[in-house]
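Asks: Got these off Swiss-Prot a minute ago, pasting:
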- D33 to A: Decreases arginine and histidine binding affinity (MUTAGEN)
- D33, S91, S92, S94, R99, T143, D183: L-arginine binding site (BINDING)
- D33, S92, S94, R99, T143: L-lysine binding site (BINDING)
- D33, S91, S92, S94, R99, T143, D183: L-ornithine binding site (BINDING)
- Y36 to A: Shows a drastic decrease in arginine and histidine binding affinity (MUTAGEN)
- D52 to A: Shows a drastic decrease in arginine and histidine binding affinity (MUTAGEN)
- F74 to A: Shows a drastic decrease in arginine and histidine binding affinity (MUTAGEN)
- S92 to A: Decreases arginine and histidine binding affinity (MUTAGEN)
- S94 to A: Decreases arginine and histidine binding affinity (MUTAGEN)
- L139 to K: Changes ligand specificity. Can bind glutamine. Still able to bind basic amino acids, however, with 1000-fold less affinity for arginine (MUTAGEN)
- L139 to Q: Does not affect ligand preference (MUTAGEN)
Amino acid sequence: MKKTVLALSLLIGLGATAASYAALPQTVRIGTDTTYAPFSSKDAKGEFIGFDIDLGNEMCKRMQVKCTWVASDFDALIPSLKAKKIDAIISSLSITDKRQQEIAFSDKLYAADSRLIAAKGSPIQPTLESLKGKHVGVLQGSTQEAYANDNWRTKGVDVVAYANQDLIYSDLTAGRLDAALQDEVAASEGFLKQPAGKEYAFAGPSVKDKKYFGDGTGVGLRKDDTELKAAFDKALTELRQDGTYDKMAKKYFDFNVYGD
């Protein structure tokens with residue numbers, strides 16, 4: 001009798017898992033901004049590459065669904081998600097109170113501190129006094145744009161928003177910007193450690209404000225896609241527990257990108 005009950009319990013458990021996966025779409029369209037190396041970019045062949053891409057592909061594999069990546073400007077990602085043009089966002093998307101009013105998030109993917117970069121030797125610091133009269137580049141729709149607009153733009157700082165990060169770096173190196181505010185890791189790995197960024201460096205400490213920058217990044221999802229959120233969370237927990245996350249992270253970073 002006990003063996004029969006155990007067998008039935010196992011069958012019920014397996015059936016529940018199968019039903020859970022069956023509720024997911026066969027293909028998950030994931031939106032990402034491909035100008036944000038090393039998280040998301042394209043190689044010479046036009047293939048999607050980066051830490052976000054690796055994470056997304058691994059989670060989809062464990063969820064038993066097919067991932068389709070969709071390139072987009074950053075500020076179009078949430079509108080595209082809400083319009084059902086994509087099913088998820090994996091693009092260094094910070095988990096903030098404001099965004100959670102519009103969409104849902106998975107558990108944390110990794111930390112996301114923000115920091116200024118400027119020419120080496122520049123006295124610029126992330127303070128109003130230092131930035132007054134200066135031109136500061138930010139990514140449209142980003143937490144950095146929201147912070148700069150509320151704290152600097154109305155007080156004498158020229159905050160310039162761009163459709164993608166590559167345009168910011170281009171104007172910075174051309175001298176049209178005095179500084180740029182963006183994700184610290186993206187700035188370090190995607191610009192400062194590259195040939196184009198050799199004459200630039202971080203300007204001052206990280207900019208801290210939980211109201212704007214939240215508690216790390218997550219997968220952006222529609223609020224009613226509860227099964228998809230649960231599946232992403234389960235897959236993320238598994239790959240962190242079995243060491244896959246750390247193995248993938250070491251491909252891109254020489255520090256703990258997940259944070260505390």
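Quick reminder: no glycine exception, Cβ is built from N, Cα and C everywhere.
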Asks: Give the three-state DSSP assignment (helix, strand or coil) for S92 (mutagenesis position).
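Replies: Reduced to three states, the DSSP call for S92 (mutagenesis position) is coil.
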Asks: For the recorded positions Y36, T143, which Cβ has the most other Cβ atoms within 10 Å, all shown protein chains included?
Replies: T143
Asks: Can you name the mutagenesis positions among D33, Y36, D52, F74, S92 whose CA is within 10 A of the CA of D183 (L-arginine binding site)?
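Replies: Final answer, ordered: Y36, S92.
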Asks: Cα-Cα, whole number of Å: F74 (mutagenesis position) versus T143 (L-arginine binding site)?
Replies: 11
Asks: Excluding D33, S91, S92, S94, R99, T143, D183 themselves, which residues in that chain have a Cβ inside 8 Å of the centre of the Cβ atoms defining the L-arginine site?
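Replies: In sequence order, the nearby non-listed residues are F74, L93, A112, S142, T217.
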Asks: Under DSSP, is D52 (mutagenesis position) part of a helix or a strand, or is it coil?
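Replies: In three-state terms, D52 (mutagenesis position) counts as helix.
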Asks: Would you list, in sequence order, the binding-site residues among S91, R99, T143 whose CA lies within 10 Å of the CA of D33 (mutagenesis position)?
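Replies: For D33 (mutagenesis position), the binding-site residues whose Cα atoms are within 10 Å come to S91.
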Asks: Distance check, please: Cα of T143 (L-arginine binding site) against Cα of S94 (mutagenesis position), rounded to an integer number of angstrom.
Replies: 7
Asks: Specify the nearest of the mutagenesis positions Y36, D52, S92, L139 to R99 (L-arginine binding site), where nearness means the distance between Cα atoms.
Replies: S92
